[in-house]
Amino acid sequence: MGMRMMFTVFLLVVLATTVVSFPSDRASDGRNAAANDKASDVITLALKGCCSNPVCHLEHSNLCGRRR
């Protein structure tokens with residue numbers, strides 16, 4: 001294989017890898033953003049002591065967890 005042919009193959013591999021990686025990056029960003037929002041809510045409630053308060057825990061059981 002000549003140098004020009006090897007360079008062409010290299011560029012095709014890089015291009016194919018880049019095109020394949022973009023859709024998966026966009027999909028994971030949405031999931032990560034949703035997980036980060038929920039994590040920030042849990043941290044906020046925990047810092048305020050809400051999860052240790054029975055009444056508040058019942059109102060926000062989706063954020064504090066179902067166990068009590």
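From the backbone N, Cα and C atoms, a Cβ is placed for every residue, glycine too.
Here the original residues stay in place, and none of the substitutions has been built in.
In this view, GLY49 (mutagenesis position) is surrounded by 9 other Cβ atoms within 10 Å of its Cβ, with every protein chain counted. Record note (Swiss-Prot), mutagenesis GLY49 to Ala: 4.5-fold decrease in ability to inhibit alpha-3-beta-2 nAChR. The unchanged residue is displayed.
Counting Cβ atoms from all protein chains shown, SER52 (mutagenesis position) has 12 others lying within 10 Å of its own Cβ. Among the sequence features in Swiss-Prot, the mutagenesis site SER52 to Ala is noted as follows: 4.9-fold decrease in ability to inhibit alpha-3-beta-2 nAChR.
ASN53 (mutagenesis position) falls within neither a helix nor a strand when secondary structure is assigned with DSSP, and so counts as coil. Under a cutoff of 8 A between CB atoms, and with a sequence separation of 6+ in the same chain, ASN53 (mutagenesis position) has no neighbours. One entry in Swiss-Prot concerns the mutagenesis experiment ASN53 to Ala. Its note says: >2700-fold decrease in ability to inhibit alpha-3-beta-2 nAChR.
What Swiss-Prot notes for the published mutagenesis of PRO54 to Ala is this: 700-fold decrease in ability to inhibit alpha-3-beta-2 nAChR. With a 10 A radius on its CB, PRO54 (mutagenesis position) counts 9 other CB atoms from all the protein chains.
The mutagenesis experiment VAL55 to Ala is recorded by Swiss-Prot, whose note states: 2.5-fold decrease in ability to inhibit alpha-3-beta-2 nAChR. Non-local neighbourhood of VAL55 (mutagenesis position): empty, since no residue in the same chain at least six residues away has a C-beta under 8 Å from its C-beta.
Among the mutagenesis experiments that Swiss-Prot reports, HIS57 to Ala is described with the note: 2-fold and ~20-fold decrease in ability to inhibit alpha-6/alpha-3-beta-2-beta-3 and alpha-3-beta-2, respectively. In MII[H9A;L15A]; exhibits preferential loss of activity at alpha-3-beta-2 versus alpha-6/alpha-3-beta-2-beta-3 nAChR, making this analog the most selective alpha-6 ligand known. Of all the Cβ atoms in the protein chains shown, 18 others lie within 10 Å of the Cβ of HIS57 (mutagenesis position).
Record note (Swiss-Prot), mutagenesis GLU59 to Ala: 4.6-fold decrease in ability to inhibit alpha-3-beta-2 nAChR. The unchanged residue is displayed. Counting every protein chain shown, 13 other Cβ atoms lie within 10 Å of the Cβ of GLU59 (mutagenesis position).
Under its mutagenesis entries, Swiss-Prot includes HIS60 to Ala with the note: About 2700-fold decrease in ability to inhibit alpha-3-beta-2 nAChR.
A mutagenesis experiment is reported in Swiss-Prot for this position, SER61 to Ala, and the note states: 2.3-fold decrease in ability to inhibit alpha-3-beta-2 nAChR. Counted within 10 Å of its Cβ, the other Cβ atoms near SER61 (mutagenesis position) come to 13, all protein chains included.
Looking at Swiss-Prot, the entry for mutagenesis of ASN62 to Ala says: No change in ability to inhibit alpha-3-beta-2 nAChR. In the three-state DSSP classification, ASN62 (mutagenesis position) falls within a helix.
Per Swiss-Prot, mutagenesis LEU63 to Ala is noted as: 2.4-fold and 15-fold decrease in ability to inhibit alpha-6/alpha-3-beta-2-beta-3 and alpha-3-beta-2, respectively. In MII[H9A;L15A]; exhibits preferential loss of activity at alpha-3-beta-2 versus alpha-6/alpha-3-beta-2-beta-3 nAChR, making this analog the most selective alpha-6 ligand thus far reported.
For the mutagenesis positions HIS60, ASN62, counting C-beta atoms within 10 A of each C-beta gives the highest total at HIS60.
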